[in-house]
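Working notes, structure below.
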Amino acid sequence: MSLQIGKPAPDFKGTAVVNGAFEEIKLADYKGKWVFLGFYPLDFTFVCPTEIVAFSEAASKFAERNAQVILTSTDSEYSHLAFINTPRKEGGLGGINIPLLADPSHKVSRDYGVLIEDAGVAFRGLFLIDPKGVLRQITINDLPVGRSVDEALRLLDAFQFVEEHGEVCPANWHKGSDTIDTKNPEKYFSKH
């Protein structure tokens, strides 16, 4: 499957751990919401818990923006549950506020182009899907470097601003900063 910005995101479905229980989820469950579908290599590793905890701690910020973060790895739902139930001081998550989707068949990771076939794990991909199911942004990191929650929120704010106002967001834009009206770009460029 080929991914393309501006085209429908690949459908996904599977068993996730949601609020400490197993639940079947799919992309269609989130129609009308923005979705960040994130991939990480493995439970019980080093960078992964830092990312999961950071996104979990920001869950309310995403919810305020009508967005849901879903993180997935090729681990089973049982591994996810054990990871969630293990205290942070012991290398676990100690409870989280976002779903962890299991992808033991590797289908979701493969469909999103992040699967490292010979290792059976995913690169650190982050995909922003709009409320209509359209893929709007892709970030893929190599395994040793984690992602920024602040940057994910900034991107979400920017895409939502563009949707609402029709103006475009320049480099390093943050909510409340000047944007560019494509019908009158001189207004922006005369000040910047």
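Placed from the backbone N, Cα and C atoms, the Cβ positions cover glycine too.
Keep in mind the model is a prediction, meaning the values are calculated, not measured.
Following the DSSP three-state reduction, the secondary structure of Cys48 (mutagenesis position) is helix. According to Swiss-Prot, the active site, cysteine sulfenic acid (-SOH) intermediate annotation covers Cys48, on the basis of a curator's inference.
What Swiss-Prot lists as domain 'Thioredoxin' is 3-161, and the listing cites sequence analysis.
Around Cys48 (mutagenesis position), the same-chain residues six or more apart in sequence whose CB sits under 8 Å from its CB are Tyr40, Pro41, Leu42, Ser73, listed in sequence order. One mutagenesis experiment named in Swiss-Prot is Cys48 to Ser, and its note says No nuclear accumulation of pap1.
Residue density at Cys169 (mutagenesis position): 20 other Cβ atoms are found within 10 A of its Cβ, drawing on all protein chains shown. Under the DSSP three-state reduction, Cys169 (mutagenesis position) is assigned to coil, being neither helix nor strand. Here the residue is the original one, but Swiss-Prot notes a mutagenesis experiment at this spot, Cys169 to Ser: No nuclear accumulation of pap1.
Following the DSSP three-state reduction, the secondary structure of Lys191 (mutagenesis position) is coil. Experimental mutagenesis is annotated in Swiss-Prot for Lys191 to Asp, with the remark: Peroxide reduction reduced.
The number of other Cβ atoms within 10 Å of the Cβ belonging to Lys191 (mutagenesis position), over all protein chains shown, comes to 7. For the mutagenesis of Lys191 to Arg, Swiss-Prot gives this note: Inactivated by 1 mM H(2)O(2). The structure shown keeps the original residue.
His192 to Glu, Gly, Lys, Leu, Gln or Tyr appears in Swiss-Prot as a published mutagenesis result, with the remark: Peroxide reduction reduced. A sphere of 10 angstroms centred on the C-beta of His192 (mutagenesis position) encloses 9 other C-beta atoms.
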Could you state the whole-number distance in Å separating the C-alpha atoms of Cys169 (mutagenesis position) and Lys191 (mutagenesis position)? 15
